[in-house]
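Written below as structure tokens is the structure these notes are about.
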Amino acid sequence: MDRGSKRRQVKPLADSLLDALDYDSSDDSDFKVGESSGSEGTGNGSDEEGSKESAAGSESDSDAAAASADEEGIDDLETKDLNQEDDEEEKVKESFSEETSSKETGGSSRSRKKGEKSSDMEPNGSATTEENSAEPKKWNLRRNRPMLDFTTMEELNEMDDYDSEDDNDWRPTQGKKKGKASSGKEKEGSGEEDDDDDDGGSDEEDNEDDNDDDDDDDDEGNDDESSSSDSEEEGKKPKKKAGKNTGAFDEEETNDSHSTSHGKGNEDSLLERPQTWSSQRMEHILICCVCLGDNSEDADEIIQCDNCGVTVHEGCYGVDGESDSIMSSASENSTEPWFCDACKNGVSPSCELCPSQDGIFKETDAGRWVHVVCALYVPGVAFGDIDKLRPVTLTEMNYSKYGAKECSLCEDTRFARTGVCISCDAGMCRSFFHVTCAQREGLLSEAAAEEDIADPFFAYCKQHADRFDRKWKRKNYLALQSYCKVSLQEREKQLTPEAQARITTRLQQYRAKAELSRNTRPQAWVPREKLPRPLTSSASAIRKLMRKAELMGISTDIFPVDTSDISASVDGRRKHKQPALTADFVNYYLERNMRMIQIQDNIVEQKNLKDKLESEQEKLHMEYDKLCESLEDLQNVNGQLRTEGQSIWSMMGGIVGQKLNVPAVLKAPKERKPSKKEGGSPGKSSSLPAMLYSCGICKKNQDQHLLLLCDTCKLHYHLGCLDPPLTRMPKKTKNSYWQCSECDQASSDEADIAMETLPDGTKRSRRQIKGPIKFIPQEMSPEPKKPQVRGTRTRGQKRKRMSICEEEKMEEPLPRERRQRQSTLQKKPKADDTRTECTTCKGPGDNENLVRCDECRLCYHFGCLDPPLKKSPKQTGYGWICQECDTSSSKEEEAQEVEEESVNEETAEQEIPD
């Protein structure tokens, strides 16, 4: 049977298209060569097969067509049409000769495929071969579909009787072809799941028919000749790149990824296809706003509202799976828009359980709105229909939970006590937070489906939540928020006006239906007794009040809300209660007024008592001053009598001729050094009589309990007179003491020298910045405001008289000049203070590892101290003495006490004989 007879049996274009679309790929194995005489081209590789057939019989096509026309009685018009078809096949052959030559150099796998293709056209081109006629062969109908005269997807869509929805097994491919290049496009979308049309790596085709290998060797030479002869004309034919199909992606991902070109141009175009598909796939990833999951399955699909763009699982929202669950963007076969309950009712709801305004809502039986996630996680919330999660019932929950706890995760503290807060499910944890706040931080969890738990929804705080689960949930939440912000704008741009009008019309129908059902449904049951609820627990009320304050010009920032959870005061009564129209708040308000009256009366009584005590203190101070004057007179008389007694005692010793022991009465009393115990520490009584000390700054002697002794200058200061003022007494330890700011300023030069040895000067510069600025102008001022009297002693002069002689005082009458000279004299020896040797171990050292005692002036290593230290025990504002000096001072105090006791005993013995 020659080629001309086959050409006469070519079907019309419409019939060929219907045959191609109704074709079932599962019947390939039963299709014989003899049954395929009705079609000439192929669907997937018709261009290639046609080119190879024309290459095998390019010289005798016209003769064979004429002979067949004479035998069958075809008229001249039919012969002319067949000759035109011959010319078209020759053009197709020339356009694909380069691809055929490239396949020849592809390896053994390519040669097998070409051999099979040559064996397919061998029964058509040479009918004289007995082996081919005697043995029928199978062929792949997907590779030999009728050749279509369409080059782009748009031309197919223009046909009235074509429906792209039903053609799930067909997709045009792209490639640089001319003329009938659409046959190459059909190859990718023809439902082909094997690798027959790939680069030549098909092993299944060889296994199906082993006899094809013998024919491959026989016909390989013919293919080589035809491809080599046509390769010269390949450069003259321009190529066109077919338009890329950017339709909805579906489950044909494997076909798209496995379909490869047979030329370099097709390879480049196919490399762009997976990238485009992956970018489209990433753009369509949806996240459920209830569980934050992104897994969408057929049984539980993620659907999206066509109005507000919110995304949710069907199971998470209680969609029944009927027509209302089909959404235009959720499935490629869906045509009905879907809307959430809030959009159906045409409201912008506010949740009653939390301050968040995002997410998806459900309506309560009382006409309020709550988040679905809030209704699932808040204890006490019930559903009328468990499967559909509606309506939500809030009456079963105790109303005392509203505003009872403060949310620890709220971004705006003004909404921290709105709604209902849940607690952390980790044992005795006392963390409370809103459900949506916990969802924002990724703290919500849900038990697995196989676990049988009464309440499968639980939440943990940041401390007890799993770090990895929290991380991916937090990312999904942020991705969901960013997607919701841009989804509406993108959808409006992508939708056509007709689709937008269809969605708007459908939404109006839903809203009319919802309005009708709202008016006809029975009224929900509510308890007879009205339950009070704090107004401040409603987030919507707080927003309206804030808006009112803004319109009135009142700033809400100047009224900070004190939400500290202090349940009771010192006397056991509640310190603060949220304002509400309840009996508890009324009782609290009345009790607070009574307490305020009592406190005010107490303040008046304390003021009167203070005035009375101050008047008594003034009288006592006057008596004290008189006693001090008499004490000075008695001390002078006592000194004179002591000197006379000593002279008489020495005279008596001279008369006796031997040295007599001077009695304790005639001995001059030693000046007792004030110890650290005299700094006002309670519970330590001294043998000396109590004295009233005056402040070194204000020169007043009131508030003796607030006077602090400086261990360097031995002056007392009020805590409030210091710079900066102190709020409590400084702590004095065993080996440290306290000094005032001016003494510390003078002794800080030693620390500055040590700081200079550090590698960086950060601490030194910081030390210089911290120095008090108010003392610098006093030292640098050239003229003093008021000359100081020589006998007086002020705060600025308390260290001048310690290291200055009388000659310097005569030479420098002005105190300001003495101050400058004294500071110079004091700094010189401290600048030369270099510590080189440890007193304990006699080892070398420097200022970085040695510390000097402020009394004995000896140096010690930090590690040689008892106990050893890692850093200097000298702190800023405090001095330091070694352990030996501290022990010796305590021994001196004990010896002095013993001596005083002995003096008292001798005095008592001398008074007895009298």
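Any Cβ shown, glycine's included, is placed from N, Cα and C.
In sequence order, Cys288, Val290, Cys291, Gly293, Ser296, Asp300, Glu301, Ile302, Ile303 make up the list of same-chain residues 6 or more apart from His313 (Zn(2+) 1 binding site) whose Cβ falls under 8 Å from its Cβ. Among the features that Swiss-Prot reports, Zn(2+) 1 binding site is placed at Cys288, Cys291, His313, Cys316, with the record citing experimental evidence.
Under its mutagenesis entries, Swiss-Prot includes Glu301 to Ala with the note: 28-fold decrease in affinity for histone H3. Glu301 (mutagenesis position) has a Cβ environment of 19 other Cβ atoms inside 10 Å.
Annotation of the published mutagenesis Asp306 to Ala in Swiss-Prot: Loss of binding to histone H3; the original residue is retained in the structure shown. In the three-state DSSP assignment, the secondary structure recorded for Asp306 (mutagenesis position) is coil. For Asp306 (mutagenesis position), other Cβ atoms within 10 Å of its Cβ number 25.
Quoted from Swiss-Prot, the note attached to the mutagenesis of Glu314 to Arg states: Loss of binding to histone H3. Of all Cβ atoms in the protein chains displayed, 21 besides its own lie within 10 Å of the Cβ of Glu314 (mutagenesis position). DSSP gives Glu314 (mutagenesis position) a helix state.
Around Cys351 (Zn(2+) 3 binding site), the same-chain residues at least 6 positions away in sequence with a Cβ under 8 Å from its Cβ are Gln357, Gly359, Phe361, Trp369, Val370, His371, Cys374, Gly419, Thr436, Ala539. Residues or ranges marked as Zn(2+) 3 binding site by Swiss-Prot: Cys351, Cys354, His371, Cys374.
Here the Cβ of Val378 (mutagenesis position) has 23 other Cβ atoms within 10 Å, regardless of which shown protein chain they belong to. In Swiss-Prot, a published mutagenesis experiment is listed as Val378 to Met, annotated Reduced binding to histone H3; when associated with M-386.
Record note (Swiss-Prot) on the mutagenesis of Ile386 to Met: Reduced binding to histone H3. Reduced binding to histone H3; when associated with M-378. In the three-state DSSP reading, Ile386 (mutagenesis position) counts as coil. Non-local neighbourhood of Ile386 (mutagenesis position): empty, since no residue in the same chain at least six residues away has a C-beta under 8 Å from its C-beta.
Under DSSP, His434 (Zn(2+) 4 binding site) is assigned to coil, being neither helix nor strand in the three-state scheme. Positions annotated as Zn(2+) 4 binding site by Swiss-Prot, on the basis of experimental evidence: Cys407, Cys410, His434, Cys437.
The Zn(2+) 7 binding site annotation in Swiss-Prot covers Cys710, Cys713, Cys740, Cys743. Classification of Cys740 (Zn(2+) 7 binding site) by DSSP places it in coil, neither helical nor stranded.
For Cys740 (Zn(2+) 7 binding site), the count of additional Cβ atoms within 10 Å of its Cβ stands at 24 [all protein chains shown]. Annotated Zn(2+) 4 site Cys407, Cys410, His434, Cys437; additional same-chain residues within 8 Å of its Cβ mean position, judged by their own Cβ, are Cys354, Pro355, Ser408, Leu409, Phe415, Ala416, Gly419, Cys421, Phe433, Thr436, Ala438. Non-local neighbourhood of Cys354 (Zn(2+) 3 binding site): His371, Cys374, Thr418, Gly419, Val420, His434, Val435, Thr436, Cys437, Ala539, each in the same chain, at least six residues away, with C-beta under 8 Å from its C-beta. Between the alpha carbons (Cα) of Cys710 (Zn(2+) 7 binding site) and Cys410 (Zn(2+) 4 binding site) lies a span of roughly 50 Å. Taking the centroid of the Cβ atoms of Cys351, Cys354, His371, Cys374 as the Zn(2+) 3 site, the other same-chain residues with Cβ within 8 Å of it are Glu352, Leu353, Ser356, Gly359, Phe361, Val370, Val373, Ala375, Gly419, His434, Val435, Thr436. Cys407 (Zn(2+) 4 binding site) and Val378 (mutagenesis position) have their C-alpha atoms 14 Å apart, to the nearest angstrom.
Counted over every protein chain shown, other Cβ atoms within 10 Å are most numerous around Cys288 among the binding-site residues Cys288, Cys291, Cys316, Cys410, Cys713. For Cys437 (Zn(2+) 4 binding site), the count of additional Cβ atoms within 10 Å of its Cβ stands at 22 [all protein chains shown]. Rounded to a whole value, the Cα-Cα separation of Cys743 (Zn(2+) 7 binding site) and Asp306 (mutagenesis position) is 78 Å. Note on proximity: among Glu314, Cys316, Cys713, Cys740, the recorded positions of the record, the Cα nearest Cys410 (Zn(2+) 4 binding site) is that of Cys316.
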